[in-house]
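Peer 1: One structure coming up, written as structure tokens, with questions to follow.
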Amino acid sequence: MANEVISGEQLQKVIRDAADLVVSSAGVTLGPEGRPVIMSKSYGGPEVTKDGYKVINNLKPEDEKIAKIVELLNQATSQANEKAGDGTTTATILVGNMIKNAHKHIAAQRSRTKLKSGMKRARDEVVKYIQSVAKKINSEEEIAQVGSISANGNSEIGNKIAEAMNKVGKEGVITVEEGKGLDEFSVSVVQGMVFDRGYVSPYFITNPEKMIVEFDNPYVLLANKKLSSIQPMVPLLETIVRSNRAVVIIAEDVEGEALTSLVLSKMRGSLKACAVKAPGFGDRRSEMLEDIRILTGAKTLVSDDLGVTVESLTVEDLGTAKSIIISKDSTTIVDGGGEKTSIDARVKQIKTQIDKTTSDYDKEKLQERLAKLAGGVAVLKVGGATEVEVKERKDRVEDALHATRAAVEEGIVPGGGATLLSAIAVLEKLSSDDDDEQAGINIVKSALKAPISQIVENAGEDASVITYNLLESKDPNRIFDARELKYVDAFKAGIIDPAKVVRVALESAVSVASVLVTTEALIVDLPTKDNGSPSMMPGGGMGGMGGF
């Protein structure tokens, strides 16, 4: 396939156009007076959203060159969403402004390496500042307040999040599910576990928006060995297909033909499945698989030591769970099908091992297993009058939960873009003997005004006047309330942001902007002419797999 190489001023224009497109599309959603965006969908009616992350992920520019840069810019939002669960629109506005500021320096033939160096020095200083002004939160009341603010002032959501954290601990596992009742909004603690292994392949993803696999009422197949061949699994998988249920395979590894066949079957829609590597190594992996077996109620697991093969299994031997959520880094089992008496006995056994061991390392690992098995999972159930309302409320609760977790982790700072604005004073004191590196520092310094300027403009006010007044006040807690259109104390007014969200937004923006600043060329494929030849896509079932 032929391709085209773009460089120089032509590339710089493509980068600017892509940045302008992303900022103009998502920027209007920022802040309390942010405006909604209507997005067309490939199925169903259009979707109305104020979620900047959704907007950016739905951008599909016709120009292939701009599309490639938009894809790269999306990494800033994805990083922010993945690490902090929020701050995606702020990251977008920051990176767009940095690119705009960098262009004039690139045109002036400044050293791109030095620009990048200056940007990173500025980033490090601002991160230190954010951490220094962050206020830690500890009480259930403070957690409820942060949750309420994160949910646009909804105190009920804040109180439920605080209740859930109180039940399973600040580090505990909390999930959000769709409830059945019209006004249902409840918190319950069920048997469950989370471990730090994710899907083996991203092709298993069922929710592309969140980049996760979600299954309700799946089977759980456990194997303390590598699974490489699909043939021994076919009879069992065919039975699972007929039951119209999903299966999560947790094994030492799933590779080769087995992995390929599972992925292809999932992509064809014939089998709902996901493969996950088992947590731990050696004997610890065996023990953790046994924990999962007891939690899910599986009768046995595939193991050479036990003489149990995949061929010998039936669905009655498999474990179950009410739901399983799998990301690229973790797996959460909610309400496993195991008997409470069996789980309690296993917990008691682990406690005995903790008391008997003389190794600090072994004790630590046993305590980790105990926490995973005994801690349980808090489930927030959210109901509504319609499917659309339930989904919207569920998304809102999930966003508030992410933000609250981030706040508990690193504290809170003045919101509304004020913390980044006040960090300008820190960069005023940062200088470099190298003019090009100083230009890089100035790129970040100028961008720090962008988020609050966008928030103010969305409220219909003059951003230059507001930012000037805030900078002149030299009070980091003084912010502009874009809803009430007045200056207030951030903490008294409850307009705060999780420090982690602000930090990650800045770090993600500098990361992506510095890549684009130093990029010299872009290679894109040229469109091929359709010669009318028939499609070569394979059809039908796969030999030896029973057509599942």
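Residue 1 is the first one shown; counting continues down the chain.
Cβ atoms here come from the backbone N, Cα and C positions, even for glycine.
Every position carries its original residue.
Annotations for this protein, taken from Swiss-Prot, read as follows:
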type: BINDING; residues: THR29, LEU30, GLY31, PRO32, LYS50, ASP86, GLY87, THR88, THR89, THR90, GLY416, ASP497; note: ATP binding site
type: VARIANT; residues: GLU163 to Lys; note: In strain: SHSN-2
type: VARIANT; residues: ILE205 to Thr; note: In strain: Danny/horse/Oregon
type: VARIANT; residues: GLU209 to Gly; note: In strain: Thorenberg/horse/Oregon
type: VARIANT; residues: PRO235 to Ser; note: In strain: Stagnicola/snail/Oregon
type: VARIANT; residues: LYS277 to Asn; note: In strain: Drpepper/horse/California
type: VARIANT; residues: LYS299 to Arg; note: In strain: Stagnicola/snail/Oregon
Peer 1: Just to be sure I understand the packing, how many Cβ atoms besides its own are within 10 Å of the Cβ of GLU163 (variant position)?
Peer 2: 17
Peer 1: Could you check the binding-site residues THR29, THR89 and say which one's CB has the most other CB atoms within 10 Å?
Peer 2: THR89
Peer 1: Counting distance between Cα atoms, which of the binding-site residues THR29, GLY31, LYS50, GLY87, THR89 is nearest LYS277 (variant position)?
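Peer 2: Closest candidate to LYS277 (variant position), judged by Cα separation, is GLY87.
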Peer 1: Near GLY416 (ATP binding site), which residues of its chain come within a Cβ-Cβ distance under 8 Å, counting only those 6 or more away in sequence?
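Peer 2: When sequence neighbours closer than 6 are ignored, GLY416 (ATP binding site) has GLY31, ILE452, ILE455, ILE479, PHE480, ASP481, ALA482, ALA490, ILE495, ASP497 within Cβ distance under 8 Å.
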Peer 1: If one measures from the C-alpha of GLU209 (variant position) to the C-alpha of LYS50 (ATP binding site), what distance in angstrom results, rounded to a whole number?
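Peer 2: On Cα coordinates alone, these residues lie 15 Å apart.
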Peer 1: Select one residue from LYS277, LYS299: among these variant positions, choose the one with the most other Cβ atoms within 10 Å of its Cβ.
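Peer 2: Going through LYS277, LYS299 one by one, the largest Cβ count within 10 Å is at LYS277.
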Peer 1: What does DSSP say about GLU209 (variant position): helix, strand or coil?
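Peer 2: GLU209 (variant position) sits in coil per DSSP, no helix or strand.
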Peer 1: Can you tell me which of the variant positions GLU163, ILE205, PRO235, LYS299 is spatially closest to THR29 (ATP binding site)? Compare CA atoms only.
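Peer 2: Minimum Cα distance from THR29 (ATP binding site) across GLU163, ILE205, PRO235, LYS299 lands on ILE205.
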Peer 1: Are there any residues at least 6 positions away along the chain from LYS50 (ATP binding site) with a Cβ closer than 8 Å to its Cβ? List them or say none.
Peer 2: THR29, GLY34, ARG35, PRO36, VAL37
Peer 1: Cα-Cα separation of PRO235 (variant position) and GLY87 (ATP binding site), in Å?
Peer 2: 47
Peer 1: Rounding to the nearest whole angstrom, report the longest C-alpha distance spanning THR29, LEU30, GLY31, PRO32, LYS50, ASP86, GLY87, THR88, THR89, THR90, GLY416, ASP497, listed for ATP.
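Peer 2: That value is 18 Å for the farthest Cα pair.
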Peer 1: Enumerate same-chain residues with a sequence separation of six or more from GLY87 (ATP binding site) and a Cβ-Cβ distance below 8 A; give 'none' if the list is empty.
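Peer 2: GLY87 (ATP binding site) has long-range Cβ partners ALA80, ASN81, ASP497, VAL501, VAL502, VAL504, ALA505, SER508.
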Peer 1: What's the CA to CA span in angstrom from GLU163 (variant position) over to ILE205 (variant position)?
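Peer 2: Counting only the Cα atoms, the answer is 31 Å.
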Peer 1: In which DSSP state, out of helix, strand and coil, do we find LYS50 (ATP binding site)?
Peer 2: coil
Peer 1: Any idea which of the recorded positions GLY31, PRO235 has the thinnest Cβ neighbourhood at 10 Å?
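Peer 2: Lowest Cβ count within 10 Å among the recorded positions (GLY31, PRO235) is PRO235.
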